[in-house]
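Everything below concerns the one structure shown next.
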Amino acid sequence: MNRGHRHGASSGCLGTMEVKSKFGAEFRRFSLERSKPGKFEEFYGLLQHVHKIPNVDVLVGYADIHGDLLPINNDDNYHKAVSTANPLLRIFIQKKEEADYSAFGTDTLIRKKNMLSNVLRPDNHRKKPHIVISMPQDFRPVSSIIDVDILPETHRRVRLYKYGTEKPLGFYIRDGSSVRVTPHGLEKVPGIFISRLVPGGLAQSTGLLAVNDEVLEVNGIEVSGKSLDQVTDMMIANSRNLIITVRPANQRNNVVRNSRTSGSSSQSTDNSLLGFPQQVEASFEPEDQDSDEDDIIIEDSGEPQQIPKATPAQSLESLTQIELSFESGQNGFSPPQDTSLVPVPGSLDTELESRAPDQKLLEEDGTIITL
């Protein structure tokens, strides 16, 4: 009688949500304002107070409408739990040192005899679950590869998510030049390249960007014909959600796709012949290590700081390496075994060398910028 009266009162008041929590063999019932549920820390303290366990670290879970037992450990999933309560919010509490993390997941409340029974009727003699290091408290993606189906195999489009943290994007860019092989011959064009990655930065942690990758687009805008300062401003303006299209210097890590059919999400039709002119492009990598003395470093504030430039002991001539090799059956670029080095016009010395396949040269001109 009392239970029916309490249920009728709770259903009659639209702004009140009834909560039924279980800890061990104890059940507690209380009400919350649905429109003002508060924060998770407040709800966590309320559960400790109701069950009289103020100094016990517990793991909180709730039953959703799909029969899943899901954790509550931050404000987002706490508000999600409140929104799905119809009309009762069922809470399950476990001690962290005795928690069964395998009980969380899809259809866990439907499989009552195996999963949920371990939570409702804990047995000290049952087999202990495997040790779990921790459960994620607040996790978000940091990077992703997008538009795989519409880009050539030699290109990669990377999205970096910053989420307002103080962690920098963490890569340096510089201007340089690359040589494109077109039906009209060799064409040398300026380009923007990644010169180095900051250790511990966002770009290095993703593993999707590397030194000497050529930057082709920034958030859908081509960088061709733009200066280094303009590209830097574009990246700073979109640093919160940066989408950068690059031509990786190491083409071996690219996804190999079938040129005729698309077998799965990782294999898709090669559209390089449809949407892009057929051409082979060779990038140039630095013959010598970059000097930190002539770098322009730009942080998130966007204010450049010029580092004093040291006078070089001698002037080194840049050499342009042209690699022309096609792999049979693939529309891409592969480094040959022997490569001739063509001197840049205006250089004093002409030098021909044989380089290993993994070694490339890059023309080093311009300043270097970090985001």
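Here the Cβ of each residue, glycine as well, is placed from N, Cα and C on the backbone.
Annotation source Swiss-Prot lists domain 'PB1' at 16-96. Residue counts of the domain 'PB1' (16-96) by helix, strand and coil are 22 helix, 34 strand, 25 coil (DSSP-based).
Annotation source Swiss-Prot lists domain 'Pseudo-CRIB' at 133-150. Predicted-model confidence for the domain 'Pseudo-CRIB' (133-150) is 76, expressed as mean pLDDT.
Residues annotated as domain 'PDZ' in Swiss-Prot, with sequence analysis given as evidence: 157-250.
Among the mutagenesis results in Swiss-Prot, PRO136 to Ala has the note: Abolishes interaction with RHOQ, but not the interaction with CDC42; when associated with A-139. The residue drawn here is the original one.
For PHE139 to Ala, Swiss-Prot lists a mutagenesis experiment annotated as follows: Abolishes interaction with RHOQ, but not the interaction with CDC42; when associated with A-136.
One mutagenesis experiment named in Swiss-Prot is MET235 to Trp, and its note says Prevents interaction with PALS1.
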